[in-house]
Amino acid sequence: MYVAVKGGEKAIDAAHALQESRRRGDTDLPELSVAQIEQQLNLAVDRVMTEGGIADRELAALALKQASGDNVEAIFLLRAYRTTLAKLAVSEPLDTTGMRLERRISAVYKDIPGGQLLGPTYDYTHRLLDFTLLANGEAPTLTTADSEQQPSPHVFSLLARQGLAKFEEDSGAQPDDITRTPPVYPCSRSSRLQQLMRGDEGYLLALAYSTQRGYGRNHPFAGEIRSGYIDVSIVPEELGFAVNVGELLMTECEMVNGFIDPPGEPPHFTRGYGLVFGMSERKAMAMALVDRALQAPEYGEHATGPAQDEEFVLAHADNVEAAGFVSHLKLPHYVDFQAELELLKRLQQEQNHG
């Protein structure tokens, strides 16, 4: 007979103590500091900030430490903390054209105004384990040079000026805020992009990959990927003019997608857009690919792949929600299982006597 069992508070406290001990690890080894995580695991910090919805490197590093390096748990911690924060102001729209560039590449033009900047990247490495890191070797040395950044307009703006793409203009409508109003489907472009930015990187990467394998009409080129620092400004009510309050390291991706030939308009390329905190380049590219796939209805395209189904994609992109729903299966379901068990036994008895 299956009966309900109550877990004791002492057992739960002991489980938490065990987890804390595992998180700390061998006490003979130096403890990993939040500053070390922030500086040396910077790409993990970038992901937690992006999907956690807070652009604070120290808090993201703290969440990673507390979560024993579990990205999804760290994102959950950051989301929970975010709910306690007051909304003090709304920043002015970010101007990525004025980005202080750390990296900028284009796969469609070799020579672009402002030039290409390779920047920090794992591209072109051989993906061989570097065993010298086991010896806690010397810090790498860099040779730096001061140079003035040239104006670097977006590659898509160059295409638009040639009539090869459409300018995207601000409609003036108030953007949705998915942190205050739950999204409904079909949703606006602003809501869609917010959900994609906070969506799980692995999930979006898989969907983006599916569009490349034929599950969705998509023939992309990396028009431009740029990473760098963007000024953030607000307009205080008592002043009435914009005041710079800091800067953010962000990565922006614009994908040049297959052209369309709409009636009454010249044929032109379409685009997908991605924007993330830090240098999460893979996430930005995946976001841009899925963004374009979700624009299928706007271009009158027949949806042939899961990446083109807006509600399916966006309703399942949030890893905090997904992890929570899957994890709830670990909670006691004794009564539910007992009901199914009794039903199964009754069906078997009816079959045996039938």
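Note that Cβ sites are derived from N, Cα and C of the backbone, with glycine treated the same way.
In three-state terms derived from DSSP, Gly264 (variant position) belongs to neither a helical nor a strand segment and is classed as coil. Recorded in Swiss-Prot as a natural variant, Gly264 to Asp carries the remark: In strain: B.
All protein chains considered, the CB of Gln351 (variant position) has 8 other CB atoms within 10 Å. Under the three-state DSSP scheme, Gln351 (variant position) falls in the helix class. Under its natural variant entries, Swiss-Prot includes Gln351 to Lys with the note: In strain: B.
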Would you mind checking how many other C-beta atoms are within 10 angstroms of the C-beta on Gly264 (variant position)?
4
What's the CA-CA gap between Gln351 (variant position) and Gly264 (variant position) in angstrom, rounded?
68
